[in-house]
Amino acid sequence: MSTLKNTFFITPPDTPTQAGPENIFYDFNDGARVLLPEGKWHVRLLDADSENILFCCDVDKGWVTSSKKYFVRFRIQVFRQGEETPLLDETLKLKDRPVLISFPTGTLGDLLGWFPYAERFQSLHKCRLECTMSQDIIDLLAPQYPQIQFSTPDKPRTVAPYATYRVGLYFGGDTNNQPVDFRKVGFHRSAGYILGVDPREAPVRLDLSAPRVIQEPYVCIATQSTCQAKYWNNGTGWSEVIAHLKSLGYRVMCIDRDAHYGQGFVWNHIPWGAEDFTGKLPLQERVNLLRHASFFIGLPSGLSWLAWATRIPVVLISGFSLPNSEFYTPWRVFNSHGCYGCWDDTSLNFDHHDFLWCPRHKNTDRQFECTRLITGAQVNGVINKLHRSLTEQGVEATLKKGVSNE
């Protein structure tokens, strides 16, 4: 296996891994790839499902590769020029084949959103699947998915994969690495389209067996994110929410990794009144705490995805992304009375290097109004509905008596 080309994806092997006749090599590790020796060849790349010819050419020697890198049931045909019967005729067949899905090593939310599609892919094709990702997420997921091999990108175990797929966020209108722009379908569902499986969302499986430790009703919150546009930028919002939660009888625990986060002159701090449960802890410890929370309140960030996977209600506050950009929750908080949805606007490209990115209103009094216009009263209204629902189910009354809801 070749080394990392960048910090995101594993590059394909230098030579295709499958040997055909006449010293022809091919594989599906960067779309369909064929490496031809000296000769007079005619090559066709087809979509085996539609039987459309995607590309054909005459070539004397060298490479023929598809422009499409996502899952297509490719058919590769290699003819000697002038002959009607192909010397090589190979249709993609993944059953029992070594297959690699390369994920970026990046953020928690991306991986938790994407990974269920990898499991769906393995179940569909019955391939020998390896997935590469960061070690902390491997530690969280691997015990729940014994049929899949996990590794970090610098130490892949599959040395000669038959096929490789790279799941990530592709900007700039890229439709070679994804069949549809992720901003049109929601970033997590894009993985389903890249892998050619059912794009309906599903939470990852987690170990939810930890016993309840805190007997009082409590709510977990996460207020930090990776850029200012993702924050809840209402100045008094969190303090209003925390005060309201306490009036309802909840302890409020902030579980961000960082109590303080920002760049340059803009920094965000743990909200006053929340109990400080911040810190760089193993993800399983976060799961153990979330599992027994009455509910979670957060942003379009990784901890919201983690909370969703623990099967507790999630109040998700966002204006930076559209309501269908993340998993469905009936407790989503969104305000349509100002600017919103820049993340999902295909005419814009997110600038990962600009912490204060606000493409339509930066340096104006409308900057970050997508969440600034979401008031504490609006969020508290959603909390009231959720609290009433839990009370009607008898959940909160049981907890107030100090009895576990297990």
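Using N, Cα and C of the backbone, Cβ positions are placed for all residues, glycine too.
Sequence unchanged from the original; the noted substitutions are absent.
Since this is a predicted model, take the numbers as computed values, not measurements.
Within 10 Å of the C-beta of Glu90 (mutagenesis position) there are 19 other C-beta atoms, taking all protein chains into account. Swiss-Prot documents Glu90 to Lys as a published mutagenesis change and attaches the note No effect.
Sequence-distant contacts of Gly302 (ADP-D-glycero-beta-D-manno-heptose binding site), defined as residues of its own chain at least six apart whose C-beta falls under 8 angstroms from its C-beta, comprise Thr107, Leu108, Gly109, Asp110, Leu112. The ADP-D-glycero-beta-D-manno-heptose binding site annotation in Swiss-Prot covers Thr107, Leu108, Gly109, Gln224, Thr226, Lys230, Arg257, Leu281, Gly302, Glu326.
What Swiss-Prot lists as active site, proton acceptor is Asp110. Secondary structure at Asp110 (active site, proton acceptor), as computed by DSSP, is helix.
Within 10 Å of the C-beta of Lys230 (mutagenesis position) we count 22 further C-beta atoms, all protein chains included. For the mutagenesis experiment Lys230 to Ala, the note given by Swiss-Prot reads: Loss of catalytic activity.
A simple way to gauge crowding: the CB of Phe265 (mutagenesis position) has 6 other CB atoms within 10 angstroms, across all the protein chains here. The DSSP secondary structure for Phe265 (mutagenesis position) is coil. Here Swiss-Prot notes a mutagenesis experiment, Phe265 to Asp, with the remark: Loss of catalytic activity. Does not form homododecamer but forms homodimer.
Record note (Swiss-Prot) on the mutagenesis of Val266 to Asp: Loss of catalytic activity. Does not form homododecamer but forms homodimer. Around Val266 (mutagenesis position), taking its Cβ as the centre, 11 other Cβ atoms fall within 10 Å, counting all chains.
Swiss-Prot lists Pro300 to Ser among its mutagenesis entries, and the accompanying note reads: Loss of ligand stereospecificity. Can use both ADP-D,D-heptose and ADP-L,D-heptose as sugar donor. Secondary structure from DSSP puts Pro300 (mutagenesis position) in coil. All protein chains included, Pro300 (mutagenesis position) registers 22 other Cβ atoms within 10 Å of its own Cβ.
Here Swiss-Prot describes Trp305 to Ala as a published mutagenesis experiment; the accompanying note says: Severe loss of catalytic activity. Listed in sequence order, Leu108, Gly109, Leu112, Gly113, Pro203, Glu326, Phe327 are the same-chain residues six or more apart from Trp305 (mutagenesis position) with CB atoms under 8 A from its CB.
For the mutagenesis result Cys339 to Ser, the note given in Swiss-Prot is Loss of catalytic activity. Loss of iron binding. Does not form homododecamer. Neighbours of Cys339 (mutagenesis position), defined as other CB atoms within 10 A of its CB across all chains, total 16.
For Cys339, Cys342, Cys358, Cys370, the entry in Swiss-Prot reads Fe(3+) binding site, with the evidence type experimental evidence. Cys342 (Fe(3+) binding site) falls within a helix when secondary structure is assigned with DSSP.
Residue environment of Leu348 (mutagenesis position) contains 15 other Cβ atoms, counted within 10 Å of its Cβ in all protein chains. For Leu348 to Pro, Swiss-Prot lists a mutagenesis experiment annotated as follows: No effect.
Where Swiss-Prot documents Cys358 to Arg as a mutagenesis experiment, the accompanying text is: Loss of glycosyltransferase activity. Long-range C-beta contacts of Cys358 (mutagenesis position), restricted to its own chain and to partners at least six residues apart, with a cutoff below 8 Å, comprise Gln228, Ala229, Cys342, Gln367, Phe368. A coil conformation is recorded for Cys358 (mutagenesis position) in the three-state DSSP classification, outside any helix or strand.
Looking only at the recorded positions Thr226, Lys230, Phe265, Cys339, Leu348, the one with its C-alpha closest to Glu90 (mutagenesis position) is Leu348. Cβ environment of Thr226 (ADP-D-glycero-beta-D-manno-heptose binding site): Thr107, Ser301 lie under 8 Å away, each six or more residues apart in the same chain.
On the backbone, the CA of Cys339 (mutagenesis position) and the CA of Val266 (mutagenesis position) stand 21 Å apart.
Rounded to a whole number, the distance between the Cα atoms of Lys230 (mutagenesis position) and Cys370 (Fe(3+) binding site) is 9 Å.
Secondary structure from DSSP puts Trp305 (mutagenesis position) in a helix. In this structure, the binding-site residues Cys342, Cys370 were compared by how many other Cβ atoms lie within 10 Å of their Cβ, and the smallest count belongs to Cys342.
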